[in-house]
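The structure appears below as structure tokens.
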Amino acid sequence: MMKTEPRGPGGPLRSASPHRSAYEAGIQALKPPDAPGPDEAPKAAHHKKYGSNVHRIKSMFLQMGTTTGPPGEAGGASGMAEAPRASDRGVRLSLPRASSLNENVDHSALLKLGTSVSERVSRFDSKPAPSAQPAPPPHPPSRLQETRKLFERSVPAASGGDKEAVARRLLRQERASLQDRKLDVVVRFNGSTEALDKLDADAVSPTVSQLSAVFEKADSRTGLHRAPGPPRAAGAPQVNSKLVTKRSRVFQPPPPPPAPSGDAATEKDRGPGGQQPPQHRVAPARPPPKPREVRKIKPVEVEESGESEAESAPGEVIQAEVTVHAALENGSTTATTASPAPEEPKAEAVPEEEASSSVATLERGVDNGRAPDMAPEEVDESKKEDFSEADLVDVSAYSGLGEDSGGSALEEDDEEDEEDGEPPYEPESGCVEIPGLSEEEDPAPSRKIHFSTAPIQVFSTYSNEDYDRRNEDVDPMAASAEYELEKRVERLELFPVELEKDSEGLGISIIGMGAGADMGLEKLGIFVKTVTEGGAAHRDGRIQVNDLLVEVDGTSLVGVTQSFAASVLRNTKGRVRFMIGRERPGEQSEVAQLIQQTLEQERWQREMMEQRYAQYGEDDEETGEYATDEDEELSPTFPGGEMAIEVFELAENEDALSPVEMEPEKLVHKFKELQIKHAVTEAEIQQLKRKLQSLEQEKGRWRVEKAQLEQSVEENKERMEKLEGYWGEAQSLCQAVDEHLRETQAQYQALERKYSKAKRLIKDYQQKEIEFLKKETAQRRVLEESELARKEEMDKLLDKISELEGNLQTLRNSNST
């Protein structure tokens, strides 16, 4: 279970992750830093303390048992402007293991990290110091130094015998100057055990970036800032700064002067009293190299040993700087200075007295540990061999007494940089331009697309030897969960909602969505799965399905487990304040699709279950078989349908408290978690008791129903026997009716034949009648025509008769006359 803290007005929304720390380190490196002056007061704290895991890690590594030199053997450095006693004391660095509760730690990788860092610091610490400083007496080597020796022996020789001799001389100097010290890098790994490798020759390696990111994150959590000025007075408040910033400048050094040969050059370069100035390093004249990069990593936490803490002043600060000017890979070196040069008075924001004192602090240890038979020429030769492939690195270390508290002034530095108007950071160019595309001979005039012929920039990346990208021990899904959550919350529309919790709860059920859900990581967040109809959320109407729960009563639910979110919702009372995140209109996220698919799958499973129960019920009705008591006890029951329960199963494999973890903050946090678990468990027990009581009542009711059903079965058997007798009588009656039906069908067929015959006769008669009428009409017409002809003939004859009678009369008259 991940620890959640209430989100303040300016606090982060989630805890640190290695990916985001590296990202912030890269962003910080691109900003122009501005070191505050020595008289500036520390910035105000953000009122945020370390988590309990930091104290647990620190206590665990304090018990590893390392030997440090007695406080009396650390001699004071005369002529030093700052930290005269603290610079000689033994310093302790403790490499903590991972801060999460359920992660394994590769201690060998952490020891290798501390060894590589101490080797880099001591490797460049090879300047001669004033001869007046006596060499410290030898001390028994610590465990970290023994581990480093074994690691150095295992590394194969990269060059011939001269290179090995120079390396052995440098190792002797390193052991003599750092026997009573242990370099300690306090790193807070969030489950990431990425391999950190050596510095690259042309650019800062991922090791420097990740260390810077770690310390910047630690400082941003504590909220204090220490100015790299002079140490405070004895009565000043005790502050232990852990701020690490990278300050980079790209500059062109002036051409080196011609170096004289022999002892004359050595004597000329030495200051009064035969001491070589700590800020200058002379090398043979070479052509001016390309612009090189200056990187600062400061301040690294350095804690004093237990014996030195008792006698040191409260406000003493250990301050050290290592300045290494590396030339190109071809072995050329130039004379450079750690103090501000006349040509670049503001190249580094470090006071002159601070640079001189800090450089002299480390030079004294190297001079004390150098073999007496080594000549200055050999030292210069070893410097040439050693610095030919290194970067220009400035390392400052600050330490103060007191509790683990520090601060971050990243935002203040950014504002100061903008006010001062310094030029932005320009990283060293790591790209090569190659010829681009050739111009086309005959491009089509109608074509609207044209290809650029500008040179193509090819950027070089780290090789696998310089940057080990393998990360088998960390789940990438879990490591980027919080980063994904923050990016998702930024894209959502956030709005507050206040609900009044009633006796039935809030009326919502939640679901944790994410690929890492099996490990307790809800990568996509806590979402509203269902809204109970008639509940508080349903009556309010503002909370909908698929909404993201960002906060509940000030408790952030980003990057927490589903069980923790359920316990937070269960323990709310009265008026509950929500911070809801919702997709903007027109957007359909993958989370909404996942929740919709989940609800559809559950609905499908519920329908399949109901169909299965219905099928079982039909089979029971047909066969008359019923489930036994054992089947009833084992079968699932859903008396009230699907219930939206906000209580979820808690993880049982929590880490047990060990003596190392017995700190008040850890115990208080664990006690609160146990209280929440206890309340959740009691609620689950009460709910299970109510379920058990309802199931027992349901079981008794089912038994009564079973007896009633058995009695009804007996009655139904008697009724079935009576129905069988009725069925036999009905069969005989059906046979008689069937015979009568057959007779009726025969009669019907005979009548049908007679009817068809009569129908044919009627048709014949009607046809004959029609023909008779036609004949009668024709004969009547012929008769009428004959009558008309006779009538006309009769009229003609009558006319002739009358005419003849006239003629006859005429003749008679004539005859008479």
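Using the three backbone atoms N, Cα and C, a Cβ is placed for every residue, glycine included.
Nothing has been swapped: the model has the original residues at all the noted spots.
Per Swiss-Prot, the feature domain 'PDZ' maps to 496-584; the stated evidence is sequence analysis. If you average pLDDT over the domain 'PDZ' (496-584) in this model, you get 82.
Quoted from Swiss-Prot, the note on mutagenesis experiment S17 to A is: No effect on phosphorylation.
In this structure, S59 (mutagenesis position) is part of a helix by DSSP. Record note (Swiss-Prot) on the mutagenesis of S59 to A: No effect on phosphorylation.
Under its mutagenesis entries, Swiss-Prot includes S87 to A with the note: No effect on phosphorylation.
According to Swiss-Prot, the mutagenesis experiment S94 to A carries the annotation: Diminishes phosphorylation.
Here Swiss-Prot notes a mutagenesis experiment, S100 to A, with the remark: Diminishes phosphorylation.
Quoted from Swiss-Prot, the note on the mutagenesis of S116 to A is: Diminishes phosphorylation.
Under the DSSP three-state reduction, F451 (mutagenesis position) is assigned to coil, being neither helix nor strand. Counting Cβ atoms from all protein chains shown, F451 (mutagenesis position) has 10 others lying within 10 Å of its own Cβ. Record note (Swiss-Prot), mutagenesis F451 to A: Abolishes protein phosphatase 1 binding. The unchanged residue is displayed.
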(Q) For the C-alpha pair, I'd like the distance in angstrom between S59 (mutagenesis position) and F451 (mutagenesis position), rounded off. (A) 63
Q | Three-state composition of the domain 'PDZ' (496-584), taking helix and strand from DSSP | A | 17 helix, 35 strand, 37 coil
Q) Relative to the Cβ position of S59 (mutagenesis position), how many further Cβ atoms are located within 10 Å? A) 16
